[in-house]
Amino acid sequence: MGSVLSTDSGKSAPASATARALERRRDPELPVTSFDCAVCLEVLHQPVRTRCGHVFCRSCIATSLKNNKWTCPYCRAYLPSEGVPATDVAKRMKSEYKNCAECDTLVCLSEMRAHIRTCQKYIDKYGPLQELEETAARCVCPFCQRELYEDSLLDHCITHHRSERRPVFCPLCRLIPDENPSSFSGSLIRHLQVSHTLFYDDFIDFNIIEEALIRRVLDRSLLEYVNHSNTT
């Protein structure tokens with residue numbers, strides 16, 4: 001997949017990742033497997049696949065998207081969300097084995113992160129493994145009760161619940177202080193596009209935006225009329 005460090009935000013990768021990146025660049029023949037994350041340069045942990053097809057650690061891509069204005073840290077393609085779990089990769093990792101680069105112990109790839117956290121040779125060389133901070137808030141899909149990152153909810157609903165018509169409460173409204181989630185009971189996808197969208201240009205129907213604006217203008221006019229009537 002390549003080893004690409006994200007520096008647009010001015011925030012550096014963990015020290016251990018930086019050290020390994022410099023070492024790999026000095027040795028161009030060192031192979032980088034498809035199980036390496038291009039952000040932290042370690043074996044994948046909870047792999048997710050982005051819309052552009054690249055696979056990263058879940059916490060790495062979530063943090064990278066927040067810091068780099070929603071672009072893929074590998075190919076710079078626009079991404080509306082962190083992607084979906086790469087279950088095929090996770091399954092393969094459970095049956096693949098690799099020698100630890102530092103102590104040469106044969107380790108299952110799905111357990112490699114746990115191994116290097118305690119590998120003394122790794123710690124002596126790079127310091128303790130540092131995971132990128134995971135800052136995205138989490139919510140629960142009201143249709144299937146799956147726990148998601150808030151930025152993945154729209155993608156998830158479009159993919160799995162496009163035909164749903166039953167009224168539900170918006171889980172993102174519950175995350176906003178002083179917001180009343182009981183005030184919403186319409187199409188969740190439309191509501192997310194209109195009320196909770198910052199970078200979902202590919203999914204936006206501008207007719208929906210126009211409807212929402214007209215509705216807001218009418219609501220404001222009605223409120224002004226009621227207030228005026230009460231004062232006269």
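Cβ coordinates come from backbone N, Cα and C, glycine included.
For Gly2 to Ala, Swiss-Prot lists a mutagenesis experiment annotated as follows: Abolishes ability to regulate T-cell activation but not E3 ligase activity in vitro. Also abolishes myristoylation and membrane localization.
Within 10 Å of the C-beta atom of Cys37 (mutagenesis position) sit 25 other C-beta atoms, taking all shown protein chains into account. Quoted from Swiss-Prot, the note on the mutagenesis of Cys37 to Ala is: Abolishes ability to regulate T-cell activation and E3 ligase activity in vitro; when associated with A-40.
According to Swiss-Prot, the feature Zn(2+) 1 binding site maps to Cys37, Cys40, Cys57, Cys60, an assignment based on experimental evidence. Taken residue by residue with DSSP, Cys57 (mutagenesis position) is part of a strand. Around the Cβ of Cys57 (mutagenesis position), 25 further Cβ atoms fall within 10 Å across all displayed protein chains.
Quoting Swiss-Prot on the mutagenesis of Cys40 to Ala: Abolishes ability to regulate T-cell activation and E3 ligase activity in vitro; when associated with A-37. The 10 Å shell around the Cβ of Cys40 (mutagenesis position) contains 28 further Cβ atoms across the protein chains shown.
A coil conformation is recorded for Cys72 (mutagenesis position) in the three-state DSSP classification, outside any helix or strand. Around Cys72 (mutagenesis position), taking its Cβ as the centre, 23 other Cβ atoms fall within 10 Å, counting all chains. Swiss-Prot lists Cys52, His54, Cys72, Cys75 with the feature Zn(2+) 2 binding site, giving experimental evidence as the kind of evidence.
Within 10 Å of the C-beta of His54 (mutagenesis position) there are 22 other C-beta atoms, taking all protein chains into account. The note that Swiss-Prot attaches to the published mutagenesis His54 to Ala is: Abolishes ability to regulate T-cell activation and E3 ligase activity in vitro; when associated with A-57.
Listed in Swiss-Prot is the mutagenesis experiment Cys57 to Ala, annotated as follows: Abolishes ability to regulate T-cell activation and E3 ligase activity in vitro; when associated with A-54.
Swiss-Prot gives this note for the published mutagenesis Cys72 to Ala: Abolishes ability to regulate T-cell activation and E3 ligase activity in vitro; when associated with A-75.
Record note (Swiss-Prot) on the mutagenesis of Cys75 to Ala: Abolishes ability to regulate T-cell activation and E3 ligase activity in vitro; when associated with A-72.
Taken from Swiss-Prot, the feature Zn(2+) 3 binding site applies to Cys100, Cys103, His115, Cys119. Annotation for Cys100 (Zn(2+) 3 binding site): same-chain Cβ neighbours under 8 Å, separated by at least 6 residues, are Leu106, Val107, Met112, His115, Ile116, Cys119, Lys121, Tyr122.
Here the residue is the original one, but Swiss-Prot notes a mutagenesis experiment at this spot, Val217 to Pro: Reduced ubiquitination and reduced binding to ubiquitinated proteins; when associated with Q-221.
Under the heading of mutagenesis, Swiss-Prot lists Ser221 to Gln and annotates it as follows: Reduced ubiquitination and reduced binding to ubiquitinated proteins; when associated with P-217.
Only Cys52, His54, of the recorded positions Cys40, Cys52, His54, Cys57, Cys60, Cys103, have a C-alpha within 10 angstroms of the C-alpha of Cys75 (mutagenesis position). The recorded positions near Cys57 (mutagenesis position), taking a 10 angstroms Cα-Cα threshold over the set Cys40, Cys72, Cys103, are Cys40. Around the Cβ of Cys52 (Zn(2+) 2 binding site), the same chain contributes Cys72, Tyr74, Cys75, Ala77, Leu79, each under 8 angstroms and 6 or more positions distant in sequence.
For the recorded positions Cys60, Cys75, Cys103, Cys119, counting C-beta atoms within 10 A of each C-beta gives the highest total at Cys60.
Checking each of the recorded positions (Cys37, Cys40, His54, Cys103) against Cys60 (Zn(2+) 1 binding site), the C-alpha distance stays within 10 Å for Cys37, Cys40.
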